[in-house]
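First up is the structure itself, then whatever we jot down about it.
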Amino acid sequence: MSTYRSPDRAWQALADGTRRAIVERLAHGPLAVGELARDLPVSRPAVSQHLKVLKTARLVCDRPAGTRRVYQLDPTGLAALRTDLDRFWTRALTGYAQLIDSEGDDT
């Protein structure tokens with residue numbers, strides 16, 4: 001589904017618990033696939049597939065380190081996700097304030 005905007009892909013990617021666990025681990029610093037797989041209940045190839053989804057969603061990026069690839073959180077993708085969340089939160093608070101104001105008008 002390549003028509004989604006980047007934040008939509010990010011939200012979709014984070015709907016999976018294993019991918020959320022990977023993001024949480026990477027919040028502590030860069031790690032290679034093997035290091036990530038060590039503490040997850042899935043195989044190393046499965047971790048690689050999850051990382052591919054996270055990379056497509058721009059939540060992680062990678063760099064070569066010898067014979068390995070090291071993954072880290074992608075600040076650009078996380079910023080887009082934060083902007084999307086802030087926009088949602090602002091709309092929710094505005095709606096709540098309007099509801100409170102309208103209930104006050106009824107009394």
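Using N, Cα and C of the backbone, Cβ positions are placed for all residues, glycine too.
Listed features, source Swiss-Prot:
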DOMAIN    1-93  domain 'HTH arsR-type'
MUTAGEN   A32 to G  Does not bind DNA, but retains the capacity to form dimers; when associated with G-35
MUTAGEN   E35 to G  Does not bind DNA, but retains the capacity to form dimers; when associated with G-32
MUTAGEN   C61 to A  Does not bind DNA and does not form dimers
Cβ neighbour count (within 10 Å, all chains shown) around A32 (mutagenesis position): 17
Stretch-averaged pLDDT - the domain 'HTH arsR-type' (1-93): 91
Helix, strand and coil counts within the domain 'HTH arsR-type' (1-93) (DSSP): 57 helix, 14 strand, 22 coil
Integer Cα-Cα distance in angstrom, A32 (mutagenesis position) to C61 (mutagenesis position): 11
Rounded to the nearest Å - Cα separation of C61 (mutagenesis position) and E35 (mutagenesis position): 16
